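A short worksheet on the structure shown next.
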Amino acid sequence: MSYDEKHLMEGIYREKSGDKFIYYYFDNNEEVTTKDIERINKLRIPPAWTNVWVARDPNSPIQAIGTDSKGRKQYRYNEIHIQGAEKEKFKRLYDFIKSIPKLEKAMVRDNNFPFYNKNRVISLMLQMVRDYNMRVGKEVYARQNKSYGISSLRKKHVKISPGVITLNFKGKSGQRLNYTIRNDFYIDGIKMLMKLEGDRLFQYISTDEDGNEKIMRVNDRDLNKYIQENMGSEFTIKDFRTFGANLYFIQALLSETRKRTPKNRKTIKKNIANAFKSTARQLKHTGAVSKKSYVMNYTLELYQNNPEFFIEHKNDDPIDFLLRILKSYRKDVLGE
């Protein structure tokens, strides 16, 4: 097995005894408790598997690992983990990534509309969400907590300097956020929006049947409606942040793998920690938040237990590799 001694000591192994298996703890070679035997039996580990390792923690997402008769590494997963919220979120993420080209086609189309057209403003906002991983924000949070996202930004949050625009505002949990924008497309767009009356940044001009014009605000519902019309009814703007977190984590993990081959537990742990730090910087939160709420546990467990897979694909395109992992997740964990 490819795990170092420390990792092995955290688990359970088995030995053949007649026509059955006996399971032992690695750290003391004692037979496992009746409670652990009941859990292991529910995993239905095939008798033909060799090099079997079973998690000692009943809450571990990966409960057992072994090698099948064809030499392939196989897994058994925690049923509670499978049934949790992560199941639906990451099942949807694969389809979300596959649907991004449809959204991008719509945004290219709408970028050609007159500037203050509603869809053109929404297109600009979604491109910023994609590139800067901004939260959507809600007007109610802006009023109650003075916390903002892209749909609730005020003009007071914008600072225009030669060749650069800075957005500075309080985000979720009171965190101070600062975005430095040097892209001419975004700079030109924000400058145009600053010319409209009102304190809100993202607004558009609506014209009624009599030709009367009115300045309207773009809200989070408008953004979600645009996404659902152009990508699919199951998606929301929050999927962008899930996508961004997992893509950045994959990019960072592959980069760390190229720097340091994960051949032992210490290197694996360091590479994962650095990848979480890098992801947190991109999303402007902490590594703990990335791990708890955004990054797929399946990727983490896969890197810990099968680093050879990442070594083999360390030069892959990150999006293609993320799709490969998501496809594997849907097959291995969700049984699709």
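Numbers run from 1 along the shown chain.
The backbone N, Cα and C atoms fix where each Cβ goes, and this holds for glycine too.
The noted changes are left out; the structure has the residues it started with.
Annotated domain 'Topo IB-type catalytic' per Swiss-Prot: 79-336, in sequence order, evidence recorded as sequence analysis. Here Swiss-Prot describes ARG135 to Ala as a published mutagenesis experiment; the accompanying note says: Complete loss of supercoil relaxation activity in vitro. One entry in Swiss-Prot concerns the mutagenesis experiment ARG241 to Ala. Its note says: Complete loss of supercoil relaxation activity in vitro. According to Swiss-Prot, the mutagenesis experiment HIS285 to Ala carries this note: Partial loss of supercoil relaxation activity in vitro. For the mutagenesis experiment TYR294 to Ala, the note given by Swiss-Prot reads: Complete loss of supercoil relaxation activity in vitro. Residues annotated as active site, O-(3'-phospho-DNA)-tyrosine intermediate in Swiss-Prot: TYR294.
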- line: Counting every protein chain shown, other Cβ atoms within 10 Å of the Cβ of ARG135 (mutagenesis position) number 24
Task: Using all protein chains in view, find how many other C-beta atoms are within 10 Å of the C-beta of ARG241 (mutagenesis position).
output: 19
Statement: Spacing of the two Cα atoms, TYR294 (mutagenesis position) and ARG135 (mutagenesis position), in whole angstrom, works out to 13
Field: Neighbour tally for HIS285 (mutagenesis position), based on other Cβ positions within 10 Å of its Cβ
entry: 22
Statement: Here the Cα-Cα span from ARG135 (mutagenesis position) to ARG241 (mutagenesis position), rounded to a whole number of angstrom, reaches 7
Message: What does the structure give for the C-alpha distance between HIS285 (mutagenesis position) and ARG241 (mutagenesis position)? Integer Å is fine.
response: 12
Message: Validating a neighbour-count step here. Other CB atoms within 10 A of the CB of TYR294 (mutagenesis position): how many?
response: 21
Field: DSSP three-state assignment (helix, strand or coil) for TYR294 (mutagenesis position)
entry: helix
